[in-house]
Amino acid sequence: MTSVRCKLAQYLEDLEDVDLKKFKMHLEDYPPEKGCIPVPRGQMEKADHLDLATLMIDFNGEEKAWAMAVWIFAAINRRDLWEKAKKDQPEWNDTCTSHSSMVCQEDSLEEEWMGLLGYLSRISICKKKKDYCKMYRRHVRSRFYSIKDRNARLGESVDLNSRYTQLQLVKEHPSKQEREHELLTIGRTKMRDSPMSSLKLELLFEPEDGHSEPVHTVVFQGAAGIGKTILARKIMLDWALGKLFKDKFDYLFFIHCREVSLRTPRSLADLIVSCWPDPNPPVCKILRKPSRILFLMDGFDELQGAFDEHIGEVCTDWQKAVRGDILLSSLIRKKLLPKASLLITTRPVALEKLQHLLDHPRHVEILGFSEAKRKEYFFKYFSNELQAREAFRLIQENEVLFTMCFIPLVCWIVCTGLKQQMETGKSLAQTSKTTTAVYVFFLSSLLQSRGGIEEHLFSDYLQGLCSLAADGIWNQKILFEECDLRKHGLQKTDVSAFLRMNVFQKEVDCERFYSFSHMTFQEFFAAMYYLLEEEAEGETVRKGPGGCSDLLNRDVKVLLENYGKFEKGYLIFVVRFLFGLVNQERTSYLEKKLSCKISQQVRLELLKWIEVKAKAKKLQWQPSQLELFYCLYEMQEEDFVQSAMDHFPKIEINLSTRMDHVVSSFCIKNCHRVKTLSLGFFHNSPKEEEEERRGGRPLDQVQCVFPDTHVACSSRLVNCCLTSSFCRGLFSSLSTNRSLTELDLSDNTLGDPGMRVLCEALQHPGCNIQRLWLGRCGLSHQCCFDISSVLSSSQKLVELDLSDNALGDFGIRLLCVGLKHLLCNLQKLWLVSCCLTSACCQDLALVLSSNHSLTRLYIGENALGDSGVQVLCEKMKDPQCNLQKLGLVNSGLTSICCSALTSVLKTNQNFTHLYLRSNALGDTGLRLLCEGLLHPDCKLQMLELDNCSLTSHSCWNLSTILTHNHSLRKLNLGNNDLGDLCVVTLCEVLKQQGCLLQSLQLGEMYLNRETKRALEALQEEKPELTIVFEISW
């Protein structure tokens, strides 16, 4: 009997060379879903018919090898061999025999053959589709594999994967920001919390939860230079590499909005053709499943102007050619291919307009680089690890610039400048602090490569470039035609020179249109336009384009008058750059480098403008004080800033970012005439609770005006997210502003390092801080030595709140060293909830007997216990003790400590306020206190006994106290189960003429209607008595 291998070889021998090659090709690509193993090409290349049969059986066994051959005969259209092999199929087992006999009937063979041809046809179509996708992915991979640096020479490029550094992304609803160019406000506090809300790229289009609708539109928002375009290109590359959206989208099309916004009509099919590797893409087949397509639109804000004119026009036909902005508008509004997905990048300026076009979009904010990613970027940029380490160390030392490097564009500029310095062998000097300084340095490095351009010609080119930039800013224009260049004295050949310098680049796909390589460069040169002058017949004038009279009429005064009026703030960065450029050292540097004349008149105009704005009332179109501070900070010239800050009678700003802290610190330390200073978190609201009602906390916000000087002396920075690294510059203002006497830093994570910086400032002779609040500042015992040094060296500090900091007993021991010092003049001290135990009470007791200035001590919410209070009471009986108010709220006390407190009430006539809320004293404890309260030397005015486990058994003692104690004015008894009879009895006592109580707080009690009526009757009969009660039924 002939073996299966020989039979199979005989069939293969009937194949001619062409068919045998086809057979091998199908054998290599055999569908895996059929359960057989494809034979590798390398083992089939030189195999003859016998070798091939052997390989098929070795890989899959006889039965599967035969089935593979039968299927491939059909695939290569050899029906004769297919029918013969079907009829000649060996008997494998009973099941197969039965099956074989059934399918070998002539009718069955015919039906099976036709069905198999249909299946193979469908397989062919799918394979063609896969071939299209595979070819397009290869094209996208090739197109987006590399990027060009802005300063790259011809032919130079950088591998995108090796340079790309991960950006932080968070889901966020769009905010109604009025300013487009607030680059520095992107690094805000939530950036530190972003791991909790960060979004992974692969989840961009996933629903929020299992019940939500899928997401079809995603909007990436971020300021200029934050990395929107590079992220969009990375998404394209990762998709092409099969790393992203592999099973979600068959096609991703990258659209440059500024290119599509041109007036040339085009259809959606034309857009796809422009993305395809050859001129004949299968558009119909691509658009057959729009849900498998993602359009990635980069730079929506760059076509905003065009949208204004044609927002109502719609295109629904993918073959119809329309204006580019109408085409994109139709895609965005889901009028064209409504089932397709969109990913749009934009600056915040265009968010409001974009929002009206979208239906349920997901907004994702790009926050830039985290601190760790900044370091990663440096090490990726510099191929030499030693250079990377040196550059990163330098930037880290300049904290302001390191902060700015969260913006990828700034990071690139800084790295470029440092690398050029390294390559020339120059030592790395202290890097500049501001955006202007970074751009000036970058421009100077570009000028080194200006080639053979003559000096006077270059000056003309630069002037034309600056006027072009300014004209574009005023008209909100970023794409320029050749006629625009000619209007500003520039020729096509001139632009080539700038292309070599990478300041002004020619568009690759739009040959007749030109743009600045980045919007911020256009803003920088627009600011320079207002500074460049030339000598004309003995007079210095500002030079401008001959055909642009409108721009000549828009001088610095007009620029500043319009600053703040533009709804979207297009002039903000231009004015900031203007301030930065008039720095005298920078002006001299530019005049030398550019061989040009810089206007000095602009400095006077800017100072006059600041003076007017500093005194102006708050109006919607007025720039905020913080924005003015940003302008002054950009200048980095302290004499000018001091002159400007003299015009601010009142400073009231909200801080929300790190740069806000840095900028405000720089300006405030140069401010010597301010009368009111108020700094706060944007969402901060004042806490208006009484000090006594708090039973141990000062106000979180204080606005105190001394009547003799009429100068506000309060500064509050509550919940400003200050950290220790931002404190040094801010605290330096404490030594220069002598009118500042109150400082509230509550709810800021200063930590011990920040506290150390603050203590250095507090010990400065020029510092006049008297009241300092540091609640919830993340302090530990390690800072207590520094605080103790302040207490022992400064007699000005009279009030200190350290509540809600884990100082511990050891921290209090260190603190008490300063409190016992002869120079310590502290009067009020809050140590509420500081992780204290009875072990600290001995140290505090020694303070009470030696410090004669301390009159208020609040140490509640600590586990002091009865033993701790007993130790304190021993020293409070000392005649030298001047303590007036003691807060022991929720301190784990029982009736055991009440005898010691009674002794204090009997002996210390200075003692007037005692807070015992939330301690289980019980009726026994009150009975013991009653003895002290009835003593003739007792001068207590305020007694707080809320939630102290009192019952109706305390009624007689309470009545006795109210009747015989003539000093007590306020009594709190809330949240005690006194009962109706006791309360009614107290009402009768309070009606007596000898009772001098002014305030009775009963809080929440279970009282009946009769008791309520008794309280109301008492209130009417004795209006000078305030009764606060809340009845629970």
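Each residue, glycine too, has its Cβ placed from N, Cα and C.
Original residues fill every noted site, and no substitution is shown.
These figures come from a predicted structure and were not determined experimentally.
Per Swiss-Prot, ATP binding site is recorded for THR165, GLY222, ALA223, ALA224, GLY225, ILE226, GLY227, LYS228, THR229, ILE230, HIS518. Its own atom aside, the Cβ of GLY227 (ATP binding site) has 27 Cβ atoms within 10 angstroms in the protein chains shown.
When pLDDT is averaged over the domain 'Pyrin' (1-91), the result is 82. As annotated by Swiss-Prot, domain 'Pyrin' applies to 1-91.
Among the features that Swiss-Prot reports, domain 'FISNA' is placed at 136-206.
Among the features that Swiss-Prot reports, domain 'NACHT' is placed at 216-532, with the record citing sequence analysis.
Swiss-Prot gives this note for the published mutagenesis SER291 to Ala: Abolished phosphorylation by PKD/PRKD1, leading to prevent NLRP3 inflammasome activation. SER291 (mutagenesis position) has a Cβ environment of 15 other Cβ atoms inside 10 Å.
In the three-state DSSP scheme, SER291 (mutagenesis position) falls into the helix class. Under its mutagenesis entries, Swiss-Prot includes SER291 to Glu with the note: Mimics phosphorylation state; despite this, does not promote activation of the NLRP3 inflammasome.
Listed in Swiss-Prot is the mutagenesis experiment GLY754 to Ala or Arg, annotated as follows: Increases interaction with NEK7. The secondary structure of GLY754 (mutagenesis position), as reduced to three states from DSSP, is helical.
Within 10 Å of the Cβ of TRP830 (mutagenesis position) there are 26 other Cβ atoms, across all protein chains. The mutagenesis experiment TRP830 to Ala is recorded by Swiss-Prot, whose note states: In LRRm1 mutant; abolished ability to form homooligomeric double-ring cages that hide pyrin domains to avoid premature activation; when associated with C-858.
CYS955 (mutagenesis position) counts 20 other C-beta atoms within 10 Å of its own C-beta, drawing on all protein chains shown. In Swiss-Prot, the entry for mutagenesis CYS955 to Ala states: Decreased activation of the NLRP3 inflammasome; when associated with A-126. The structure shown retains the original residue.
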Structural state of ALA223 (ATP binding site), classified by DSSP into three states: coil
Minimum Cα separation from SER291 (mutagenesis position), reported as the residue among recorded positions GLY225, GLY227, THR229, TRP830 that achieves it: THR229
Which of GLY225, GLY754, all recorded positions, has a Cβ with the fewest other Cβ atoms inside 10 Å: GLY225
CYS955 (mutagenesis position) versus THR229 (ATP binding site) - Cα distance in angstrom: 77
Residues near THR165 (ATP binding site) in space but at least six apart in sequence (CB under 8 A): PHE369, LYS373, GLU376, TYR377, LYS380, PRO408
Listed binding-site residues (ALA223, THR229), ranked by Cβ neighbours within 10 Å, top entry: ALA223
Integer Å distance between the CA atoms belonging to GLY754 (mutagenesis position) and GLY225 (ATP binding site): 32
Proximal residue to CYS955 (mutagenesis position) among recorded positions ALA223, GLY754, TRP830 (C-alpha distance): TRP830
Mapped DSSP class for THR165 (ATP binding site), helix or strand or coil: coil
